[in-house]
Amino acid sequence: MSDADVDAESNPYLRDPPTEFEPAESLSREAAEGQAALLREAVREHDHRYYVAADPLVSDAAYDALFSRLVALEDAFDLDTTNSPTNRVGGEPIDALETVEHVAPMLSIDQSTDADDLREFDERVRREVGAVDYVCEPKFDGLSVEVVYEDGEFVRAATRGDGRRGDDVSAQVKTIPTVPLSLRGDHPDRLAVRGEIYMPKSDFSDLNARRVEAGEDAFANPRNAAAGTLRNLDPSVVADRPLAVFFYDILDASARPDSQWAALDRLREWGLRVTDRIERAEDVAEAIDYRDRMQAARDDLDYEIDGTVIKVDSRDARERLGEKSRSVRWAFAYKFPARHEVTTVRDIVVQVGRTGRLTPVAILDPVDVGGVTVSRATLHNPDERAALGVAVGDRVRVKRAGDVIPQVVEVTEDGGGCYEFPDECPVCGSAVDRDGPLAFCSGGLSCPAQREASIGHFAVKGAMDIDGLGEERVAQLVDAGLVETVADLYDLTADDLAELEGWGETSAENLVAAVENAKHPSLDSFLVGLSIPEVGEATARGLAREFGSIEAFPIEADAEEDEFDAFEERLTTVPDVGETVARRVRDFFENADNRAVIRALLDRGVDPEPVESGGDELDGLTFVVTGTLAASRSDVTELVESHGGNVTGSVSGNTDYLVVGENPGRSKRDDAEANDVPTLAETEFEALLAERGVAYPPE
């Protein structure tokens, strides 16, 4: 018997179920499979009633008895438990989170705290598609995920990531009670939905109390707790923490409802949890009123929200409005203003970032700001601090920018103190360099603060991608004296690591292997890993294309001034590298300690792959892509750039072609029309590349 054959109405484990059973071993396999199928159906129904409908049918004790019986049957007869509710207790730890492509793009939403911006959004919508109704929803302050079902069964879950790709967190999400492993009712064959994973505020307080009692650090806020939990590699840890989810959008389905309101009804019918704080609005005034009422009620909710989302209800109108490259044009997030509280400044310290940037930070009397205890707040930069006039002893108004980052807004009462920004780095004593309003430590990688932060950054995805080397482990390696610079990572042995607290033979060997596997990065990834100021992934790709190999950079110990002059001049020819960025990159390479670290990496066998140009077949051509293509956006960019072309994010008079894939955004097409830029369907794009000897899609 399969679970699908079970008739819920005749299931004996739904109402007044037995709590005692004969030994599992006394059943035949056929009888055990039949009873297990009934129990799975019953446990799923009880989960739905308890977590989603808030209308339980049985007592906790009865539920526990049914659950235990199901576990006993599955264990005794080695039954298939792929999507059994018993899987929620968590499985074996995994080595790392893998990146997966989303079924459909998870685009962002334009946002503002200003009602006039919402009114402008409404005017544009009505101008383009006429009168519409809106659906108003809370803007949950959690972690957005895509959950995929096939034939009604849970298949996969992934974080939002960059909107196109995210981390596979299937093992973690399966443990969350409010995520059904099997859909209810007349569900579509294929379904991808979007939801927000969060930690209830009441459970967050209890979790933090337990962590403090156990000698562990408390989480800063429920969102951090949810995000940290979901990315934990051990599903049993996730299962032990109180995560929950609200679903609010259908990303892809074999049959899609014709409105958002209908989509929410379908989600409920399929057993997917939807908040009851959703309303319709006939005009923008009603949407503003909804937001004001939600702001007044936010403290009474058991989940964090930071605003409301206003969505065009009609799917037809949505399709006509289209999308931008990163956000939809049919929804708007009307956010709450940041919360403010007044407290006293007890000290001002200077924080040193991984690129050497010095940031003044106010140490405060602890104050509760929106449910989070704030004891530190950024002052941004020396000029901002001076403009605010903040000094020790002042009473200041503090807010959480975006309800996340604490910052000082103003001085409300002068405490009579004074403060001067240091002219030396507080960590290493090197001179402070000023660049406009910003201040930087000139010590480079010889500065311990920059060194430790740069080691952690060296290992991240997009740089050297060293699995298992997070911030805590980096701090442990530095504290133990095993690592002073990133080059020292390549001297580590399993014996060194196995002696450290919390390490075993397997984890030590895994890290050594991961470091060894990171000896042949692409040149742009290597440059990202060096923590060069102003150099992110896009700029690193440009530098890699321009210079071709690491040896083309001035990295020798005896590099002279004229070499750096020529280097800086060449930098300004790289797309999107202006004079300021060129100067910051020059400063990095002009620092002898930084060059020594690069040479030490090369001496230890790190060999960044030279950029081998695929030719100049696309030289001088600039493309913009909208919609979904057969190849990922990053693969298209890499292909075009390797053959001398350029891919940008927006259409202008300098664009040669707009490549249009599936579900394209309207704004780029409008911009292309306004600038007389030709558009290419994907097949036409493929033909154009083929004419120039470039194969597409890339292998």
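These residue numbers are counts, starting from 1, taken along the chain as shown.
Note: Cβ is positioned from N, Cα and C throughout, glycine not excepted.
The NAD(+) binding site annotation in Swiss-Prot covers ASP60, ALA61, ALA62, TYR63, ASP64, SER108, ILE109, GLU137, ARG160, GLU196, LYS311, LYS335. Under the heading of mutagenesis, Swiss-Prot lists LYS139 to Ala and annotates it as follows: Lack of activity. Sequence annotations record features per position, and here Swiss-Prot assigns active site, N6-AMP-lysine intermediate to LYS139. While the structure shown retains the original residue, Swiss-Prot records the mutagenesis experiment ASP141 to Ala with this note: Lack of activity. Per Swiss-Prot, Zn(2+) binding site is recorded for CYS425, CYS428, CYS441, CYS447. What Swiss-Prot records for 613-666 is domain 'BRCT'.
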Helix, strand and coil counts within the domain 'BRCT' (613-666) (DSSP): 11 helix, 14 strand, 29 coil
Spatial neighbour of CYS447 (Zn(2+) binding site) that is closest, considering only the recorded positions ALA62, ASP141, LYS311 and their CA atoms: ASP141
Fewest Cβ neighbours within 10 Å, where candidates are the recorded positions ASP60, ASP64, ASP141: ASP60
Integer average pLDDT (0 to 100) for the domain 'BRCT' (613-666): 82
Candidate nearest CYS428 (Zn(2+) binding site) in space, where candidates are the recorded positions ALA62, ILE109, ASP141, LYS311 and distance is Cα-Cα: ASP141
Rounded Cα separation (Å) that holds between ASP60 (NAD(+) binding site) and CYS425 (Zn(2+) binding site): 59
Length of the line joining the Cα atoms of LYS139 (mutagenesis position) and ILE109 (NAD(+) binding site), in Å: 11
Site with most surrounding Cβ atoms, counting all protein chains shown within 10 Å, from the binding-site residues CYS441, CYS447: CYS441
Of the recorded positions listed as ASP141, CYS425, CYS441, the one whose CA lies nearest the CA of ARG160 (NAD(+) binding site): ASP141
CB within-chain contacts under 8 A for ILE109 (NAD(+) binding site), separation at least 6: VAL309, SER327, VAL328, ALA331, PHE332, ALA333
CYS425 (Zn(2+) binding site) CB neighbourhood, other CB atoms within 10 A: 24
LYS311 (NAD(+) binding site) and CYS425 (Zn(2+) binding site), Cα-Cα, nearest whole angstrom: 49
Secondary structure of LYS139 (mutagenesis position) (DSSP, helix/strand/coil): strand
Neighbour-count leader, CB within 10 A, recorded positions: LYS139, ARG160, LYS311: LYS311
Cα-nearest neighbour of CYS441 (Zn(2+) binding site) within the listed recorded positions, ALA62, ASP64, ASP141, LYS311: ASP141
Three-state secondary structure, which DSSP defines for ALA62 (NAD(+) binding site): helix
